[in-house]
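Q: Input: one structure, supplied below.
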Amino acid sequence: MALKRINKELSDLARDPPAQCSAGPVGDDMFHWQATIMGPNDSPYQGGVFFLTIHFPTDYPFKPPKVAFTTRIYHPNINSNGSICLDILRSQWSPALTISKVLLSICSLLCDPNPDDPLVPEIARIYKTDRDKYNRISREWTQKYAM
């Protein structure tokens, strides 16, 4: 079941890739993918290329994939291990969701962080109290780690 669904998503991605994103299997393991997200133009991550790993559980799509950044990023909802705080990867997962939709949700999270549900409270505090500083550090990290 999982493999059939993963193969379908792969062909859908090839046919209709989401803007600024790409994803596909690492080697022959269909349950382990690498994804790429281009830093959105209207964000301090503009110009950066961010890599993520995607691990599908054997009971996918009934359980969400594990998605994590491998490129370091300065963001209140993404910690230094690359873990992403995004409701659809946890409690709000639905089998109707696809990797394409997950990647687009992560892109929109880059444009619009959610400082009220942070993984990194200190970055959330800076985002809320000193947006210029947040944008400056985000741009510095993007130049340092994602270019």
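Backbone N, Cα and C define each Cβ position, glycine as well.
According to Swiss-Prot, the active site, glycyl thioester intermediate annotation covers C85. Here Swiss-Prot flags 1-147 as domain 'UBC core', drawing on sequence analysis. Under its mutagenesis annotations, Swiss-Prot gives N77 to S the following note: Activity is restricted HECT-type and not RING-containing E3 ubiquitin-protein ligases. Exhibits ubiquitin transfer with ARIH1 and PRKN. Where Swiss-Prot documents C85 to A as a mutagenesis experiment, the accompanying text is: Loss of function. Swiss-Prot documents D87 to K as a published mutagenesis change and attaches the note Abolishes affect lysine reactivity. Annotation of the mutagenesis experiment D87 to E or P in Swiss-Prot: Has intermediate lysine reactivity. Where Swiss-Prot documents D117 to H as a mutagenesis experiment, the accompanying text is: Strongly impairs lysine reactivity but retains some ability to transfer ubiquitin to BRCA1.
Provide an account of the burial state, proximal residues and distances for the features listed.
A: Using a 10 Å Cβ-Cβ cutoff, C85 (mutagenesis position) registers 18 neighbours. Classification of C85 (mutagenesis position) by DSSP places it in coil, neither helical nor stranded.
In sequence order, I84, C85, L86, L109, P113, N114, D117, P118, L119, V120 make up the list of same-chain residues 6 or more apart from N77 (mutagenesis position) whose Cβ falls under 8 Å from its Cβ.
A simple way to gauge crowding: the CB of D87 (mutagenesis position) has 11 other CB atoms within 10 angstroms, across all the protein chains here.
Take the CB of D117 (mutagenesis position) and look out to 10 A: across all protein chains shown you find 12 other CB atoms.
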